[in-house]
Amino acid sequence: MSEAVDVLVVGSGPAGSSVARRIREIAPELSVLIVEAGPDLTPDAPGENVRNLPAAERLPLQIRVSGPQPVGFQPFGSRPLHARPGTVLFREDDGSGDGQEGMPGGAFSANVGGMGAHWTCAVPRPSGSELSDVLGREEWDAAFAVAESYLKATTAAFPETPASVAVLAALRGVYEERLAGARPAGPMPLACEPTAQGPRWTGADTVLAGSPVPVPIRSGTVVVAIRAEGGMATGVETVDAVTGAREEIPARAVVVAGDAIRSPQLLWASGIRPPALGCYLNDQPQVTVGARVDVPRVNAAIDAEADLRETLTGVCWVPFADGAHPFHGQVMQLDASPIRFHVDDKRDERPMVGLGWFLVKDVRREDRVRFDDARPDAHGLPGIVIEYGLTDRDRENVARAKREVAALAAALGEQTREPQLLPAGSSLHYQGSVRMGSVDDGESVCDGSGRVWGTENVFVAGNGVIPTATACNPTLTAVALAVRTGEAVAAQLAGGERRGR
């Protein structure tokens, strides 16, 4: 048995790291341990975003997580699906169906830093109906302010260029009247520190660097059960990912901060099963198209060794707005986009951009992840079965989004292909499976602090806590909620508070 800790955090991604940091800021006397199932890819800076590394160093690390990648160009979304570098599909795709049933694009990252070691770093604030009324507006604003400071959110990640000026002018021409009174189109808020060499992208290392007391991370350690008696967690049981050795770690509180699939999996395996566990699984349907922008390319020569996502060209967005724009739009020159587009062979000096439109989805209880105890995984955790699909209204919104991006591509210059709806799960933005609520009525898994209903000291953090239909990237929201969870845990343990069930 390991030495006891005050708080054990399961998962080292942006949410788990933010919980740990907030606890240390408020109650530095509390001991906090982060446990991560995957390996440490960047030992010199655990949890660093691998986009900060040269391409030659980055690829072996990504392959270490996801395995060998397909040879040759694979346009993203082509079936059968292959996991993008640094991720692993929840299930192998057989290429059947239209890609919208069962979330075939769903994937996860098992490494120190979680998905935060590979992400594109978009951190816009949600607005309107995207925000849950479980929290008041002042509570949201306070949490967002802390989250933005942790992630180093900025709209000045890239210097202005002729290409970015042309894109932004076109966006404002198309959307200025439509978004009157709402947030305008503009530079995308990104999690990074601008430098003369380009942005330094935020990872878990960035978040934890601000902790007043170092937070240890134990990698290669799979948590297979939370030990609890009468709603009170006493610690966790772990399995060494390499040797299979089992160990128990006593803890006064446990925070489950995995993704929206594996967090409910662990709760289920631990016998912690609120009625809504795994239900209301919510992805963001994603429509993409490519366009050539009518502006001369200034810097045509690009170092072949450079990551094309990291050259200074800019990322713009068209915000979600209730009643006016039911989508979250991203316009990213291909060097900044995580999606690979097919580009024809003809020579064209115009910059190529990718348009990615994220849609709000009908949130339904029947969209869910359920667990099969009879078919456990390699570590003994229950098998995962995803039940998920689009409604008629979702498909109508997809058709509308396709028309919108096609028209915008024409306004920018030239559309290069037909708009495409990516397979469900491709956004990697799935939410809702451990959703928060105001009351324990069977429709949510936790309260507004992340404490799981029916428990004294088990908390959840991450995208899965978000209960609403959202279009914008969820990381900032997840970190904001994680900040509140850290505050609640610190207050409960440091203050000796025992909350009633």
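Glycine is no exception: its Cβ is also placed from the backbone N, Cα and C atoms.
This is the original sequence, none of the listed changes applied.
Since we're looking at a predicted model, the values are computed, not measured.
Marked as active site, proton acceptor by Swiss-Prot: H429. Of all the Cβ atoms in the protein chains shown, 22 others lie within 10 Å of the Cβ of H429 (mutagenesis position). H429 (mutagenesis position) falls outside any helix or strand according to DSSP and counts as coil.
Less than 8 angstroms from the CB of T475 (FAD binding site) sit P14, G116, W119, A122, V123, L151, A191, N463, each of them six or more residues away in the same chain. If you look up Swiss-Prot, you'll see E36, S109, N111, M115, T120, A122, V223, N463, T475 marked as FAD binding site.
For the published mutagenesis H429 to A, Swiss-Prot gives the following note: Loss of activity.
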### For the binding-site residues N111, T120, the one whose C-beta sees the most other C-beta atoms within 10 angstroms
N111
### Query
If you draw a 10 Å sphere on the Cβ of E36 (FAD binding site), how many other Cβ atoms land inside?
29
### Query
Where does T475 (FAD binding site) sit in DSSP terms: helix, strand, or coil?
helix
